[in-house]
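Enquirer: Structure in structure tokens, see below.
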Amino acid sequence: MFSWVSKDARRKKEPELFQTVAEGLRQLYAQKLLPLEEHYRFHEFHSPALEDADFDNKPMVLLVGQYSTGKTTFIRHLIEQDFPGMRIGPEPTTDSFIAVMHGPTEGVVPGNALVVDPRRPFRKLNAFGNAFLNRFMCAQLPNPVLDSISIIDTPGILSGEKQRISRGYDFAAVLEWFAERVDRIILLFDAHKLDISDEFSEVIKALKNHEDKIRVVLNKADQIETQQLMRVYGALMWSLGKIINTPEVVRVYIGSFWSHPLLIPDNRKLFEAEEQDLFKDIQSLPRNAALRKLNDLIKRARLAKVHAYIISSLKKEMPNVFGKESKKKELVNNLGEIYQKIEREHQISPGDFPSLRKMQELLQTQDFSKFQALKPKLLDTVDDMLANDIARLMVMVRQEESLMPSQVVKGGAFDGTMNGPFGHGYGEGAGEGIDDVEWVVGKDKPTYDEIFYTLSPVNGKITGANAKKEMVKSKLPNTVLGKIWKLADVDKDGLLDDEEFALANHLIKVKLEGHELPADLPPHLVPPSKRRHE
């Protein structure tokens, strides 16, 4: 008796089990969020429906910049290989969107074929028409870098209204479509000719809902002197501050991202450190891909909820018979007041609402009589997903991340940053002398010995109190000096002999020169007399 009640209750109590985060996101979207989107025509206003390929695809990196800022050369530098369809030159060369992806053989897949392939995440680009699809292709090639990530090369952004109109498709809208689905957006600027055209400003503004994905690269920085570089960097930050309206400062990487010799090598160390940081950021993408997809689904769910409230409010205000057209105009003009009313009634953050101007434009062409009234059950299902299902998936995300290596992307330029004499920081700081036969501290030991014998050694060793008097002269914080003491006291007897004291001073010098201290003492820094204990 009442078996239908018990089944329903049991279904609510038992959480759904997923094998992977991607499978969980796919099922949650199809079962809980998609019905809300379809009921309130979300896809006509904001973004096409997600497909299976959107949840399974590799992390993607989108490169955006004005012409001749080095976008295609940047890809060539990363993968260390020419790719089909690649054109490089000082004039506007890349006139297409090129998805550089892994494939068993080299080749090009045209846009019209790409958008009918269910294994690719590009099917919804069909909506931008033939003018765009004729300017879209996939360059396939076997490459170890592309095993882990895909890279989207874009046409160089030009100045002037003529070029914008002659494209034949909405360039900013296409970029916005990609921005929703990629894991990283890299904006490239040329340090030698810094200029932000009107179209580029519009493009950056179109990406404003994805600031967390944006990184900026100031490329070709080896072509200018240090003083000029500082001025260019300041001008870039000032320009970006006017376009990207966020309190946080966007991360800018400075360098020269190609394999040619540096024209002005003054800032070589800076460029190496910046390249290393950017590579680490890109290498982290596969590890963080599941979290990014989860975050994007949450953002989409919040927008879908707000959209449902907007559409149902408009439906509620519409008359049943007469004066529909005049009422529609009135509602569109007063959409800002409807936003405020929804914000108050449902305690929704202003940041969750879509652009007022864009929404007004889209509503002009809609038939309000086809809008649906509020259906609380659909909203409750999405609320339940956000409150419970997403929390369970977060646990799975952390588990999947812990099983992945920290740097998944390998091959190409990424191999050049690995261990070896040309690895970043090799032979510097605590690594100095790593390949020397002699103990690297030995060359300065006579100087340290003079200080050591003024500190009243007993049986060839000084106490911690006496060592502290000398070590604090470095003005380093006690936390740092405490770490240096632990590293230098190799035999852990609470005292320092002459070699250990020399080692402590060497580590102080390393820190004062701006290098990090090692977590454990490297073998080449162990004093010669202690090496037999190792």
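Here the Cβ of each residue, glycine as well, is placed from N, Cα and C on the backbone.
The noted changes are left out; the structure has the residues it started with.
Okay, these came from Swiss-Prot:
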BINDING   Gly65, Gln66, Tyr67, Ser68, Thr69, Gly70, Lys71, Thr72, Lys220, Trp258  ATP binding site
BINDING   Asp489, Asp491, Asp493, Glu500  Ca(2+) binding site
DOMAIN    444-532  domain 'EH'
DOMAIN    476-511  domain 'EF-hand'
MUTAGEN   Gly65 to Arg  Abolishes ATP-binding and localizes to cytoplasm
MUTAGEN   Val203 to Pro  Greatly reduces oligomerization and interaction with RAB11FIP2
MUTAGEN   Lys468 to Ala  Loss of interaction with MICALL1
MUTAGEN   Lys483 to Glu  Loss of accumulation at the ciliary pocket. Loss of function in ciliogenesis. Loss of association with tubulovesicular structures and altered MICALL1 localization. No effect on MICALL1 localization; when associated with A-485
MUTAGEN   Trp485 to Ala  Loss of accumulation at the ciliary pocket. Loss of function in ciliogenesis. Abolishes interaction with RAB11FIP2. No effect on MICALL1 localization; when associated with E-483
Enquirer: Looking only at Asp489, Asp491, Asp493, Glu500, the binding-site residues on record, which one has the least crowded Cβ, with the fewest other Cβ atoms within 10 Å?
Expert: Asp493
Enquirer: What is the separation, in Å, between the Cα atoms of Trp485 (mutagenesis position) and Glu500 (Ca(2+) binding site)?
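Expert: Given the Cα positions, Trp485 (mutagenesis position) is 9 Å from Glu500 (Ca(2+) binding site).
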Enquirer: Over all shown protein chains, what is the count of other CB atoms within 10 A of the CB belonging to Thr69 (ATP binding site)?
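Expert: A count of 27.
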Enquirer: Spatial neighbours of Lys71 (ATP binding site) among the recorded positions Gly65, Lys468, Asp493, defined as Cα within 10 A: which are they?
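Expert: Qualifying among Gly65, Lys468, Asp493: Gly65.
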Enquirer: Over all shown protein chains, what is the count of other CB atoms within 10 A of the CB belonging to Lys71 (ATP binding site)?
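Expert: Taking every protein chain into account, the count is 29.
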Enquirer: Around the Ca(2+) site (Asp489, Asp491, Asp493, Glu500), what further same-chain residues have their C-beta within 8 angstroms of the site's C-beta centre?
Expert: Lys461, Ala488, Val490, Lys492, Gly494, Leu495, Leu496, Asp497
Enquirer: Consider the recorded positions Val203, Lys220, Lys483, Asp491, Asp493 and say which one has the Cα lying nearest the Cα of Gly65 (mutagenesis position).
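Expert: When the Cα distances are compared, Val203 comes out closest.
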Enquirer: In whole Å, could you give the widest CA to CA gap in the ATP site formed by Gly65, Gln66, Tyr67, Ser68, Thr69, Gly70, Lys71, Thr72, Lys220, Trp258?
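Expert: Result: 17 Å between the two most distant Cα atoms.
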Enquirer: Are there any residues at least 6 positions away along the chain from Val203 (mutagenesis position) with a Cβ closer than 8 Å to its Cβ? List them or say none.
Expert: Val64, Ile157, Phe171, Ala172, Leu175
Enquirer: Please compute the mean pLDDT of the model over the domain 'EH' (444-532).
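Expert: Value for the domain 'EH' (444-532), mean pLDDT as a whole number: 91.
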Enquirer: Go ahead and report the DSSP secondary structure tallies for the domain 'EF-hand' (476-511): helix first, then strand, then coil.
Expert: 25 helix, 2 strand, 9 coil
Enquirer: Of all the recorded positions given, namely Thr69, Lys220, Lys468, Lys483, which is spatially nearest to Asp491 (Ca(2+) binding site) at the Cα level?
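Expert: Among Thr69, Lys220, Lys468, Lys483, Lys483.
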Enquirer: Can you check what DSSP calls Lys71 (ATP binding site), collapsed to helix, strand or coil?
Expert: helix
Enquirer: How many Å separate the Cα atoms of Glu500 (Ca(2+) binding site) and Lys483 (mutagenesis position)?
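Expert: Just about 14 Å between their Cα atoms.
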